[in-house]
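Swiss-Prot lists 1905-1934 with the feature domain 'IQ', giving sequence analysis as the kind of evidence. According to Swiss-Prot, the mutagenesis experiment LYS38 to Gln carries this note: Abolishes SUMOylation. No increase of voltage-gated sodium current upon hypoxia. PHE385 to Cys appears in Swiss-Prot as a mutagenesis experiment; the accompanying note says: Sodium current is irreversibly blocked by methanethiosulfonate (MTSET); the mutated Cys residue has a free thiol susceptible to reaction with MTSET, and inhibition of current is due to the fact that the residue is close to the selectivity filter. What Swiss-Prot says about the mutagenesis result for CYS910 to Leu is this: >1000-fold reduction of sensitivity to the conotoxin GVIIJ(SSG). Quoted from Swiss-Prot, the note attached to the mutagenesis of PHE1489 to Gln states: Strongly impairs channel inactivation. Under its mutagenesis entries, Swiss-Prot includes SER1506 to Ala with the note: Blocks the reduction of Na+ current and the slowing of inactivation caused by PKC. Record note (Swiss-Prot), mutagenesis GLU1613 to Asp: Increase in sensitivity to the scorpion toxin BMK M1. The unchanged residue is displayed. Quoted from Swiss-Prot, the note on the mutagenesis of TYR1975 to Ala is: Abolishes interaction with NEDD4L.
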Amino acid sequence: MARSVLVPPGPDSFRFFTRESLAAIEQRIAEEKAKRPKQERKDEDDENGPKPNSDLEAGKSLPFIYGDIPPEMVSEPLEDLDPYYINKKTFIVLNKGKAISRFSATSALYILTPFNPIRKLAIKILVHSLFNVLIMCTILTNCVFMTMSNPPDWTKNVEYTFTGIYTFESLIKILARGFCLEDFTFLRNPWNWLDFTVITFAYVTEFVNLGNVSALRTFRVLRALKTISVIPGLKTIVGALIQSVKKLSDVMILTVFCLSVFALIGLQLFMGNLRNKCLQWPPDNSTFEINITSFFNNSLDWNGTAFNRTVNMFNWDEYIEDKSHFYFLEGQNDALLCGNSSDAGQCPEGYICVKAGRNPNYGYTSFDTFSWAFLSLFRLMTQDFWENLYQLTLRAAGKTYMIFFVLVIFLGSFYLINLILAVVAMAYEEQNQATLEEAEQKEAEFQQMLEQLKKQQEEAQAAAAAASAESRDFSGAGGIGVFSESSSVASKLSSKSEKELKNRRKKKKQKEQAGEEEKEDAVRKSASEDSIRKKGFQFSLEGSRLTYEKRFSSPHQSLLSIRGSLFSPRRNSRASLFNFKGRVKDIGSENDFADDEHSTFEDNDSRRDSLFVPHRHGERRPSNVSQASRASRGIPTLPMNGKMHSAVDCNGVVSLVGGPSALTSPVGQLLPEGTTTETEIRKRRSSSYHVSMDLLEDPSRQRAMSMASILTNTMEELEESRQKCPPCWYKFANMCLIWDCCKPWLKVKHVVNLVVMDPFVDLAITICIVLNTLFMAMEHYPMTEQFSSVLSVGNLVFTGIFTAEMFLKIIAMDPYYYFQEGWNIFDGFIVSLSLMELGLANVEGLSVLRSFRLLRVFKLAKSWPTLNMLIKIIGNSVGALGNLTLVLAIIVFIFAVVGMQLFGKSYKECVCKISNDCELPRWHMHHFFHSFLIVFRVLCGEWIETMWDCMEVAGQTMCLTVFMMVMVIGNLVVLNLFLALLLSSFSSDNLAATDDDNEMNNLQIAVGRMQKGIDFVKRKIREFIQKAFVRKQKALDEIKPLEDLNNKKDSCISNHTTIEIGKDLNYLKDGNGTTSGIGSSVEKYVVDESDYMSFINNPSLTVTVPIALGESDFENLNTEEFSSESDMEESKEKLNATSSSEGSTVDIGAPAEGEQPEAEPEESLEPEACFTEDCVRKFKCCQISIEEGKGKLWWNLRKTCYKIVEHNWFETFIVFMILLSSGALAFEDIYIEQRKTIKTMLEYADKVFTYIFILEMLLKWVAYGFQMYFTNAWCWLDFLIVDVSLVSLTANALGYSELGAIKSLRTLRALRPLRALSRFEGMRVVVNALLGAIPSIMNVLLVCLIFWLIFSIMGVNLFAGKFYHCINYTTGEMFDVSVVNNYSECQALIESNQTARWKNVKVNFDNVGLGYLSLLQVATFKGWMDIMYAAVDSRNVELQPKYEDNLYMYLYFVIFIIFGSFFTLNLFIGVIIDNFNQQKKKFGGQDIFMTEEQKKYYNAMKKLGSKKPQKPIPRPANKFQGMVFDFVTKQVFDISIMILICLNMVTMMVETDDQSQEMTNILYWINLVFIVLFTGECVLKLISLRHYYFTIGWNIFDFVVVILSIVGMFLAELIEKYFVSPTLFRVIRLARIGRILRLIKGAKGIRTLLFALMMSLPALFNIGLLLFLVMFIYAIFGMSNFAYVKREVGIDDMFNFETFGNSMICLFQITTSAGWDGLLAPILNSGPPDCDPEKDHPGSSVKGDCGNPSVGIFFFVSYIIISFLVVVNMYIAVILENFSVATEESAEPLSEDDFEMFYEVWEKFDPDATQFIEFCKLSDFAAALDPPLLIAKPNKVQLIAMDLPMVSGDRIHCLDILFAFTKRVLGESGEMDALRIQMEERFMASNPSKVSYEPITTTLKRKQEEVSAIVIQRAYRRYLLKQKVKKVSSIYKKDKGKEDEGTPIKEDIITDKLNENSTPEKTDVTPSTTSPPSYDSVTKPEKEKFEKDKSEKEDKGKDIRESKK
């Protein structure tokens, strides 16, 4: 890192780039070359080589550390600052804006050296900021010209001008940079390629005549892309997009693969089906019938000639081709489809079903060839208009094929689309991580640079200290402030411009300067975030001491303690320099400005852990601070050295804590004790600010300032921002905007202030807002006179109230302060608009102003946290995603222009192909606006219909390409955009408790006061009654303590973030810790001074207060842990356990100890008490003795019942009954009347079921007792459902069955299946998860409703009553405006008995409710076209609509779709996913959608790779078999099989519907060849692998496929000859597709994704079950309500609610919200002439075919919300989860594949699969592995050091080796332990045998033993020698002593080693001499494992231990 500091920062680092510099560079390069030998040069670009400094990249701004550029150096060549380029030929140029441009120092175009004046000039022009502006303007103007559809002639010259400017730009760039050879030249930048191509094309089209010019002209559109290259922020975004596309490669491959497979299936199943049409029987003709029959019999080979040559008068071909002979439904372009199978669509009387004519939708919807099938499948996957495809296919092929669609929708659509989502989300996450890390690294580098400045700073320090001593007033109440703004940068993607920051700063300055005049009355109770920042230093007096006390001990840290304030404001790049946090996960959290070492508070990972910040006791904390404002904090300024901080000690003395100088001479001033008012504090704060400013301007300061350039910058920044407003403005503001002229006025002001600022007034205003909203929502059409007058009066009143509120507030606060606050500005804006609107009420066309009143709704946000949050999220996202949105806009623009240029003319010329009356349809590309609308519609996911039109007029290939590009690119960007939105500005932290953390807002205070008042009255009444009646002291005594408690609670509302005392009481604390002022009752609660002292004296103290949400009582004080750093870790762990219960008030302990997360009641064999204790206490009769008499009998009865109820057979029986009774409901369709026997059976069954359920209920009552029964929610559900049955039974018995109420009750029987919920574990789990999410879903739903309300009211204002039109009701056509202009003319027609009718559109905006429905249709993109057409055509009330008269009303819908649909629906997805993640955390990270059983399956899947070493399949002894074996096991064999599979797939794709006989035969033989080949493969493998063949899963799969293929061939022959069942035949052919699936085996990426799917299956199964249950209930409900509805629009003979099957088919379609508008439309018919209420239905007593609009709307809306939002999103949540798990698994350093490899190698060394290997072979084994596990030779030492346990025979177990090797790869870590435990579990599961081998020793011990043995041997030899030589015995004794000393030491080592390895509880293991240590003791790591299901293993361990003892 030091390399980046080579160039000294500061102004002296800039040097001109001269010839000498160039020479020096050349010399360095030469030296470098000479130094290095040739080979090394190749590895030059190695990863570990030096990298360019990312801060000095071209295009970035110069970092602040370099200070200002001397003016003479601007735009001049300078030497490169980046050390990386020290030996590269480059130089840099800086412009005025300090942007870095880097150029190559070689000659440009071989002639211009860097010193050439021409090149210098070019460079000056290029880097000038205006140059970019010019190009930008040119591009934009050019874009405007491009949007013209028929440009006039003079535009040609304009074109030339543009081309000229672009050419000039490129020339400048080429002159300045060079063309293409060196780095940093023109063509080295990909963005310049774009320019180059654009210009070349411009010239080419000009001078060369190329024919189709319009196609080439479209290339000009790419100029719009140049905007991207000009705006710096966009480049990064585009980079990000490209990154995420790269990431998508795997998913794309999988998607294409799956779609191909499904398309092949579709091809086989539905080939040619969609051409079946209903043909009219020809004129009566006997020969025809013969022909027809022969036609059907020979249908496979008819050639189109007439069949019967004898009859030539009838030409079948011509007859079929004539369209008029087909059956058309009215209004349809395509003939009615039909099918020949029993469950397909039938033809009307007189028609037969024949395959003829073209396919539907211009012939583009079909499965006839692979390509069309693929398109259809792609359409299914993107779910665009798929209901149409679904209905056509089911009609033509039969309802059974619904299964195909279910599979494709669930596996294809939901799964694949969401996988794309998951991948994109992950790409984003990774990018965010990367930017964070980069920022961290930068901070470290800067820290080093700052150290270089240390010396300069120290000099400045002395001067500063002296200066501070001169100025007495320098000290302030809380530091002098440069106010940091890090909250604005808190959003991950935010790149707010410095301008904004400066403006904010400017506001603050004004505030501060005016602050001197601020008077006491201007106390504001509720301030927004902004004003909080303005209030300056949020830390309290003591807090500041705490923060800065230890700071000066290490001088170089001081500067960075102000982490973001110095550097961030001027940077424009995405991650501002210091805006990140080191170890804290949440960006922008509490201690951004504390040093890492001396962090004020321990960094806690959870944001909810509140901080203990003692607050200044004179200052009320402003109320409405939201989450973000915590991140915005005040920062004390740095006088020159940045080291002087002021602190206030406990006596109120302000001292300057600076370097030693400041400490030794503490200059301070006593704050007056207890008298300072809040205002004075504030005043003092602002005045001190002035002092600091004057101080800085003092001339004597200048020298010191020049010492450290960094500070110069900061100060300049201050002065600049201060001078933004000239001083005269402040004078003016003080004079005119602050009103405090005379005493009486001040008194008035004071009174007004008291009134306006009172919480009750706030409450009243809020109520007014709600009422006003209601009034606006009550408008409807048609309204009576009185009603509208009431509304207008109401509006006047509300306008008056709001105006009054505004004026009073202005009086109370002074205009200056009033407009300092965001909400007030907002109010002011709305009030002035309302007044304006009153003035302009009579002017036509300004009714739009009325919709501005709607913005008042947003005032609710002030007191409604979730709404506030939503607005913030949208605000943040719009800001943060500004760049992305821009990219999207550019893309939309480009495609709109391309569409217009390419297809505009064709639409005009070929319009008759797509429109009956040869008028341009609504969706065309002839003009730019319409082209834009089409592109927008494609982005909404509706591309297929417009594409058909396009293909019809402009040719298939071009249209397909353009539309697919828009679809993929646009949708990817949109998806990216909203994902980024959700990821960056949305986490449930802000959802759950936005405002809990801050002081209660005024509403809560007001409500609290009311509550208090009510309590007080209640208490007084109670006391009075007790005094009057019960004159007992005791009663009073009982009340007293409670009362006290209440008082305490009320008087002190503690708060999460800070412990603030006495909020309402505004008292002050004087120096001695007593309280003066109001509220002595609070004295007990004042935190004692000593607490603060402990803070101050021990800065390392931290307090963590874990809190449960939503509780704000003082009890939180008891949970604090005052702890020093030493026990911090522990409390952190505790916290992580407790704070995980976010969102609930109950802490669920970590489930680690083995208890289930849901604590179920203990299974006791005794029933519980019948009644609750309270009941027993009040009614003595409830208490029965169970010891004797009747009581005992009763008790025994209960015990018996309990046994019955608890028996699992009982439960099974009940479940069976529930299923039967639910099944019975499915039979009650419209045909039940005709099937009398079934009807009577059902009636009896119904009674039986009811009795059984009543019996069950009674049994449970007796067994469980009422208390237990009625406290269980599931029991309540049972109870209510049984009640319904009971009531209807009694009603039937009494003969009231025909009553309306009873009938509607009967429909409630549809809820019966709900009882199955509690019985099926899987569904119950999901429902619990859902219920957990309901609060936050409801919250967001409410917010969305408010949001939509605005659009709805706006819609009512714009369109109410304007959708009426006059139609001819026989033809259904609308009269033209020329014929009928208005209502009265229509009436005239009606009266003259014409067939006319004045009719409304069914879904309209006549009132707010219908408005909501319309908006829902628009948001789900279903039925939105009709609504939009009506809106666009509308003129005025009672006027006949005119085609596209009101064209720009489209924009209303576009805006709604963006905000109402994209934002709010995505927000839902965000909330749901987030919620489930939170619940998951709460349940200890397990999946909340799985039952225990399924979790086991899931874990098994996860551990799939854990295989035990298998015996390799032995090579057969037989010579022939051996040869085959060798051939089959070669890799070539596998690869060739794969190639064959691919070829087979291709041949299957070639098949088409209308292929010739010849082709069919060829394909038949090819297929035969493939079958033979695959059978051959199968046989070869069987020969060589013998019975082992079936041990491998894939082989079994292959085998089955081969068998099916062979059987299929024979069956196909049989079926063709004997049976005519084409479906069966087709299904059998599908078997061939199975072969393709074998490809999966080969592709790793696809395997990962499918693995993720496999892992999601259990959870998805549960969710699927729940979805089925919901569908079932709704189907039955639909059958009982809508069975007889008129068949029109979406309801017809196949898709209706008449039978259970049909209902399910319809509901499945709506699950994806497809086509629900069509099903709803007929149900909205409420009376004639739309439907006939008296119509008879044969065979049924029901009359009429009208629907019930209210029931229908409720039915569909609720179903859509439940299924679409909930289920689909749960699906998403599960997939995202498992996808990340699967990718993590594949991304870990050791994947399953590595373990497989380990075992494969193992098999060679351990052929008998003993699981052990001899120690001598270990070295070879380690060398034989592949990396990363490989340990190359020489590896003996490493292996010995691994200390592996050995068993007798010097053998080592494979697991131990694997552990040791993985440890080597992963390093020591917690993960390692987890992995080890996991592997051991897997192993134990598969090999119980392992335990029996007891290790005796380890490799290390073995080595030590060997060494010891050698030592002993040597000693003994020496001893013998000594004996022989007969030396003096004393020497011998000495020697002996040495040996004795030696051995014990060795033994100690061994013992230590053993203990080190053994687990804590087994430390009593004795040295190895007594008995072999247990296997566990040698292998287990230090950390104890807590696996509950491994109890048997533990027991074994215990036995071993006991035997040792």
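Using the three backbone atoms N, Cα and C, a Cβ is placed for every residue, glycine included.
None of the substitutions listed is reflected here, since the structure keeps the original residues.
Features as recorded by Swiss-Prot, highlighted on the structure.
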{"residue": "PHE385", "record": "mutagenesis position", "DSSP class": "coil"}
{"residue": "CYS910", "record": "mutagenesis position", "DSSP class": "coil"}
{"residue": "GLU1613", "record": "mutagenesis position", "DSSP class": "helix"}
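Around the Cβ of GLU1613 (mutagenesis position), a 10 Å sphere holds 10 further Cβ atoms from the protein chains shown. Among the mutagenesis positions PHE385, CYS910, the residue whose Cβ has the fewest other Cβ atoms within 10 Å is CYS910. Across the structure, CYS910 (mutagenesis position) and PHE385 (mutagenesis position) place their CA atoms 25 angstrom apart.
This prediction places the mean pLDDT of the domain 'IQ' (1905-1934) at 75. A Cα-Cα distance of 38 Å separates PHE385 (mutagenesis position) from GLU1613 (mutagenesis position).
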